[in-house]
Amino acid sequence: MCNTNMSVSTEGAASTSQIPASEQETLVRPKPLLLKLLKSVGAQNDTYTMKEIIFYIGQYIMTKRLYDEKQQHIVYCSNDLLGDVFGVPSFSVKEHRKIYAMIYRNLVAVSQQDSGTSLSESRRQPEGGSDLKDPLQAPPEEKPSSSDLISRLSTSSRRRSISETEENTDELPGERHRKRRRSLSFDPSLGLCELREMCSGGSSSSSSSSSESTETPSHQDLDDGVSEHSGDCLDQDSVSDQFSVEFEVESLDSEDYSLSDEGHELSDEDDEVYRVTVYQTGESDTDSFEGDPEISLADYWKCTSCNEMNPPLPSHCKRCWTLRENWLPDDKGKDKVEISEKAKLENSAQAEEGLDVPDGKKLTENDAKEPCAEEDSEEKAEQTPLSQESDDYSQPSTSSSIVYSSQESVKELKEETQDKDESVESSFSLNAIEPCVICQGRPKNGCIVHGKTGHLMSCFTCAKKLKKRNKPCPVCRQPIQMIVLTYFN
């Protein structure tokens, strides 16, 4: 069941708040059809104020139950006297301007003298309890048309809205908030959202009692009840007519931006927060030095193949992948030559073993394979002791030559190992003497230690900067554990 505590008098209270006080107290004469409708719900006079007319129309809608039970602001009056008066099959009480126009079409203005006598009559009527009309009431001399009345009311309402707009510009934010609350409380769009029953005594209530009952809910009940339903029943057009709220979203780029109510300028510490550079240390083998303020364009090296400017740390060109010139020491070529010479010496030593003769000549394969079948048996018999003697003499010479050759090979191997050690030491000393690969100015004296190993490729200052920025080792990409200052003698 829908809420039966309803009354269109809320429409009257809310709608009449839009009308100036002078127009609310002005008496108007309803046309016969509208007068018939008003008298059907207890009206007894011929002239009424706008408050009384709106109240009686609300009573009529409530008595006939012309409103929709689900959407109570919609009124269906197609087959009713109200539809004949307004000339529409249905309407919504949220369209208050349309309702004013339909009511004004059925009203006739009353002159000032006529309105003054009628007002005094309406005030005396509740006290005396008589329904007699004033016999001295003079007929109206000039009756302006309904169109003139509508234009006059609209002009006055526009003037009032302009004056209210000018007053709102001078108000403080707190007063504006309170006025906004008051305007929402008396919004005409909330007319039939919650219709309340104002007349418990039936249809015999007088005009003065009806006006008092109209003012009572508008100032007491609506302030408490409308705030709960203002979000559902609020009309955008009516709200925009009463007030407008404009604001700008504050941002960091705003000139008047402040971190507190008093406001203060940004300090150097605040600036440092925005200068933090985040380095992504993923699985990539290269590191970016574009955001490093310590490395300038003067530290970059130019590729000899494609003339591309590259950061100081990578050893290869990022465009053509060419090795940087003078990146590795020149001893690498000498090592290759020494290795080739060592291989040749070993091959020659293997070829000379077992082929030495007493006279120092080398036997060829053809000499060793000469046949002895041509000699006679006698010659063989004579030569056998000589060959034995020669064998006796040749054995010590062969063994001595083998020992000599082995000693020479051992000496050569020792010399080669010494030369290799010297070359390694010289290359190590050269690498240590070379400048830092990052700053290209200081010597390599900062060893980057990770676990049980370390890499010596930068100076101590640059290595400390890498450690402070939580960057990995540029060579092996392992996390840096500590930096050791290295000295060379």
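Each residue, glycine too, has its Cβ placed from N, Cα and C.
Original residues only: the substitutions mentioned are not part of this model.
If you check Swiss-Prot, you get these features:
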DOMAIN    26-109  domain 'SWIB/MDM2'
MUTAGEN   Gly58 to Ile  Reduced interaction with NDUFS1, ROS production and apoptosis
BINDING   Cys303, Cys306, Cys317, Cys320  Zn(2+) binding site
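Everything Swiss-Prot records as a feature, shown here on the structure.
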| residue | record | CB count, 10 Å |
| --- | --- | --- |
| Gly58 | mutagenesis position | 29 |
| Cys303 | Zn(2+) binding site | 19 |
| Cys306 | Zn(2+) binding site | 13 |
| Cys317 | Zn(2+) binding site | 20 |
| Cys320 | Zn(2+) binding site | 12 |
_If I take the alpha carbons of Cys306 (Zn(2+) binding site) and Gly58 (mutagenesis position), what is the distance between them in whole Å?_
91
*What average pLDDT does the predicted model assign to the domain 'SWIB/MDM2' (26-109)?*
86
_I want to verify one value. Collapsing DSSP to three states, which class is Cys306 (Zn(2+) binding site)?_
coil
_the domain 'SWIB/MDM2' (26-109) - residue tally per DSSP class, helix then strand then coil_ = 38 helix, 14 strand, 32 coil
_Same chain, not part of Cys303, Cys306, Cys317, Cys320: whose C-beta falls within 8 angstroms of the C-beta centre of the Zn(2+) site? Give them in sequence order._
Thr304, Ser305, Asn307, Glu308, Asn310, Lys318, Arg319, Trp321, Thr322
*Cα distance, Gly58 (mutagenesis position) to Cys317 (Zn(2+) binding site), nearest Å?*
89
*In whole Å, note down how far the CA of Gly58 (mutagenesis position) lies from the CA of Cys303 (Zn(2+) binding site).*
92
